[in-house]
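Everything below concerns the one structure shown next.
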Amino acid sequence: MPIVSSAASIQRHPGIQDVAAPTELTSIPSVGEKLGSGSQKDVYHSRQDPRQCICLIRPDTTGIISGNEYAAKELKMTKHLKDLGFPVVDAYALVKYDNKVGIAKDYIHHALDSEDVIHNRKHIPTDMAFNKNVMKDCDEIISRLRTHSLHIEDLQFLIDGYGRVRINDPRDVIRSSPEKSIAKVRELRAIALNNLLDDSD
């Protein structure tokens with residue numbers, strides 16, 4: 001049965017359309033296999049829906065705001081970007097398990113984290129079709145950032161097994177110069193382009 005939480009209001013920025021901040025927490029009885037960990041979240045396969053994963057925020061990793069507020073804002077920003085046509089790792093609901101708050105999101109099988117790729121901790125496949133998809137999606141994201149004049153705080157991506165690039169874990173979306181965000185996209189695009197140039201030699 002859903003548990004209702006009174007998450008605090010989310011700060012608004014000029015020009016950003018007002019998307020209702022979700023505040024309802026759904027208690028889940030269990031989580032599946034652990035898929036990985038980031039700087040703030042532990043990620044598990046969902047037992048409620050095999051197409052989803054559960055991203056639980058670890059305590060004391062969100063600074064001065066609560067885990068509830070942090071998760072609600074990330075869910076809100078993800079939905080806002082999706083409404084603007086950006087490719088995102090879709091997020092569906094706020095959840096609670098084992099006294100931790102989190103988000104139910106799409107489970108991207110065999111996903112690569114863009115930060116791992118950009119910092120040479122992992123390598124994307126050299127397959128031509130894969131890298132063409134990465135470049136196409138990067139170009140689309142750059143175009144939309146320019147069109148909407150957006151800066152995405154802590155911009156990062158997951159790349160699926162076909163080279164499709166999706167924005168993941170957006171911390172904030174601000175109406176501002178997009179150049180810093182575009183530079184981040186170009187880092188990933190350059191790696192895919194280099195793979196294509198190497199393949200053409």
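Each Cβ is built from the backbone N, Cα and C atoms, and glycine gets one as well.
Within the same chain, residues at least six positions away from K41 (mutagenesis position) with a Cβ under 8 Å of its Cβ are C55, L56, I57, R58, T61, G102, D169. Swiss-Prot lists S39, Q40, K41, D106, I108, D113, Q156 with the feature ATP binding site, giving similarity to another entry as the kind of evidence.
In Swiss-Prot, a published mutagenesis experiment is listed as K41 to A, annotated Loss of kinase activity. For the recorded site, K41 (mutagenesis position), the DSSP three-state label reads strand.
Where Swiss-Prot documents E74 to A as a mutagenesis experiment, the accompanying text is: Significantly reduces kinase activity. Reduced to three states, the DSSP call for E74 (mutagenesis position) is helix. Taking Cβ-Cβ distances under 8 Å and a sequence separation of 6 or more, the neighbours of E74 (mutagenesis position) in its chain are A91, I103, D169, P170, R171.
Among the mutagenesis results in Swiss-Prot, V88 to D has the note: 1000-fold decrease in catalytic efficiency. The residue drawn here is the original one. Sequence-distant contacts of V88 (mutagenesis position), defined as residues of its own chain at least six apart whose C-beta falls under 8 angstroms from its C-beta, comprise T78, L81, K82, R166, I167, N168, P170.
DSSP assigns D154 (mutagenesis position) to coil, not to a helix or a strand. Under the heading of mutagenesis, Swiss-Prot lists D154 to A and annotates it as follows: Loss of kinase activity. Does not induce severe disease symptoms in plants.
Look at Swiss-Prot and you will find D154 tagged as active site. On its own chain, D154 (mutagenesis position) has D169, P170, R171, D172 as residues at least 6 apart in sequence with a Cβ closer than 8 Å to its own Cβ.
As a published mutagenesis entry, D169 to A appears in Swiss-Prot alongside the note: Loss of kinase activity. Does not induce severe disease symptoms in plants. Using a 10 Å radius centred on the Cβ of D169 (mutagenesis position) and all shown protein chains, the other Cβ atoms total 23.
Highest local Cβ density among the binding-site residues S39, Q40 belongs to Q40, counted as other Cβ atoms within 10 Å over all protein chains shown.
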